[in-house]
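Engineer: Sequence annotations record features per position, and here Swiss-Prot assigns active site, proton donor to Lys116 based on sequence analysis. What Swiss-Prot records for Lys80, Lys104, Ser358 is substrate binding site. Look at Swiss-Prot and you will find Thr200, Asn231 tagged as NAD(+) binding site, backed by similarity to another entry. One mutagenesis experiment catalogued in Swiss-Prot, Glu27 to Phe, is accompanied by this note: Increase of thermostability 8 degrees Celsius higher than that of the wild-type. Here Swiss-Prot notes a mutagenesis experiment, Glu93 to Lys, with the remark: Reduces the affinity for glutamate and ammonium. For the mutagenesis result Asp122 to Asn, the note given in Swiss-Prot is Unable to control gltAB expression via an inhibitory interactions with the transcriptional regulator GltC. Reduces the affinity for glutamate and ammonium. Among the sequence features in Swiss-Prot, the mutagenesis site Gln144 to Arg is noted as follows: Increase of thermostability 20 degrees Celsius higher than that of the wild-type. According to Swiss-Prot, the mutagenesis experiment Tyr158 to His carries this note: Reduces the affinity for glutamate and ammonium. Among the sequence features in Swiss-Prot, the mutagenesis site Ser234 to Arg is noted as follows: Reduces the affinity for glutamate and ammonium. Here Swiss-Prot describes Ala324 to Arg as a published mutagenesis experiment; the accompanying note says: No effect.
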Amino acid sequence: MSAKQVSKDEEKEALNLFLSTQTIIKEALRKLGYPGDMYELMKEPQRMLTVRIPVKMDNGSVKVFTGYRSQHNDAVGPTKGGVRFHPEVNEEEVKALSIWMTLKCGIANLPYGGGKGGIICDPRTMSFGELERLSRGYVRAISQIVGPTKDIPAPDVYTNSQIMAWMMDEYSRLREFDSPGFITGKPLVLGGSQGRETATAQGVTICIEEAVKKKGIKLQNARIIIQGFGNAGSFLAKFMHDAGAKVIGISDANGGLYNPDGLDIPYLLDKRDSFGMVTNLFTDVITNEELLEKDCDILVPAAISNQITAKNAHNIQASIVVEAANGPTTIDATKILNERGVLLVPDILASAGGVTVSYFEWVQNNQGYYWSEEEVAEKLRSVMVSSFETIYQTAATHKVDMRLAAYMTGIRKSAEASRFRGWV
């Protein structure tokens, strides 16, 4: 398949993601009793900026990169969301993910709307200096629409605390004063928060703990399969192993490892490279598709979207599915899993730990007072447990599935703020 065809396929997939997000938002607002005008406001971002960023490469040439920043709804407060560096970034994906950030912030009851950014690039082929120049160029290009009270970026796919540090420094230079609250996910010495690196995995862990209670399963010795061994997947494997659960399957882009008696998680974590790859060290590797259908109690898709579909949903043997990735389960597959009695914890709830601790970082920056790792963990647990219970009860009260209940919970805050402002 050609690179051009891959690009077209990615654009089509992103459009489907955007349209499916709109479909569920429409139903959520209808269930909550809002008029059609509210959906017209919420179905698209308020603001979508496309920028062109010229970067001098190490060989002396100048390459122009395309970047995006989407701000979905700022009725509640500033928008918030990550910046991803990836060759498959496109406008529809960024728009959809900014809507998801509105939902995540609403679920966690944070004073934010949703934002998202991205640059079409392959950071794996770029030098340290090229990445720095690209990061600073992006901030210069979007500087008029971002800031601590406007829109607060954060790390995402292939971006990290170093890139956040460059971006914070560039923004501070432009404003001529230090502005750590402009961005989150920074190094600790530049105003980062304890617990930020593990926040997403901690949030998923808490959701698993709450889900097993609902299903009457003991976490100790529960059999868990984790698809994806990046930041969230690897930390989750560690947390589950430490909690006494039996991690029987993990995977990366190369394939999966499966052992019904349990994998040696400390060994795999030690051998994992910076891109989350470890299965290339083994010969007995199965496909990601095969791994998803293995017998287990808890399945955690923590890799990419559209992994559980109508084609394989009937073969999923887990009684609990917790979505640590964005959009790993299609709408059709969600219906099948619900009909089969599988408890599905949706992505916008399960992965809300990251933005929650980003909010804590922003609060600490504004106060100039910093919390211990234990304080951050305690506050995160309080938010995640409350969010899980609210969505679980919403699903029971309205007789809807957990995904629709999560959308209802997530969109309500921005919808109410928009109504009070007189926008609808």
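Glycine too: its Cβ is placed from the backbone N, Cα and C atoms.
Small disclaimer: the values here were computed from a predicted structure and weren't measured.
Help me picture these features in the structure, burial and contacts included.
Structural biologist: Secondary structure at Lys116 (active site, proton donor), taken from DSSP and collapsed to helix, strand or coil, is strand.
Under the three-state DSSP scheme, Ser358 (substrate binding site) falls in the helix class.
Around the Cβ of Asn231 (NAD(+) binding site), 19 further Cβ atoms fall within 10 Å across all displayed protein chains.
Glu27 (mutagenesis position) has a Cβ environment of 15 other Cβ atoms inside 10 Å.
In the structure as shown, the Cβ atom of Glu93 (mutagenesis position) sits within 10 Å of 26 other Cβ atoms.
All protein chains considered, the CB of Asp122 (mutagenesis position) has 11 other CB atoms within 10 Å. The DSSP secondary structure for Asp122 (mutagenesis position) is coil.
Here Gln144 (mutagenesis position) comes close to no residue that lies at least six apart in sequence on the same chain with a C-beta under 8 angstroms from its C-beta. Look at Gln144 (mutagenesis position): DSSP puts it in coil.
Other Cβ atoms within 10 Å of the Cβ of Tyr158 (mutagenesis position) number 21 in total over all chains. DSSP classifies Tyr158 (mutagenesis position) as coil under the three-state reduction.
A helical conformation is recorded for Ser234 (mutagenesis position) in the three-state DSSP classification. Sequence-distant neighbours of Ser234 (mutagenesis position): residues of the same chain at least 6 apart with a C-beta under 8 Å from its C-beta are Ala201, Leu269, Arg272, Gly276.
Cβ-based neighbour count (10 Å, all protein chains) for Ala324 (mutagenesis position) stands at 28. Secondary structure from DSSP puts Ala324 (mutagenesis position) in coil.
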Engineer: Would you mind reading off the Cα separation of Asp122 (mutagenesis position) from Lys80 (substrate binding site), to the nearest angstrom?
Structural biologist: 24
Engineer: Restricting the comparison to the recorded positions Glu27, Glu93, Lys116, Ala324, Ser358, which residue's C-alpha is spatially nearest the C-alpha of Asn231 (NAD(+) binding site)?
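Structural biologist: Ranked by Cα distance from Asn231 (NAD(+) binding site), first place goes to Ala324.
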Engineer: What recorded positions in the list Glu93, Lys116, Tyr158, Ala324 lie within 10 angstroms of Lys80 (substrate binding site), counting C-alpha atoms?
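Structural biologist: Cα filter at 10 Å returns Lys116.
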Engineer: Spatially, which candidate from the recorded positions Lys104, Lys116, Ser358 is nearest to Ala324 (mutagenesis position), comparing Cα atoms?
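Structural biologist: Going through Lys104, Lys116, Ser358 one by one, the closest to Ala324 (mutagenesis position) is Lys104.
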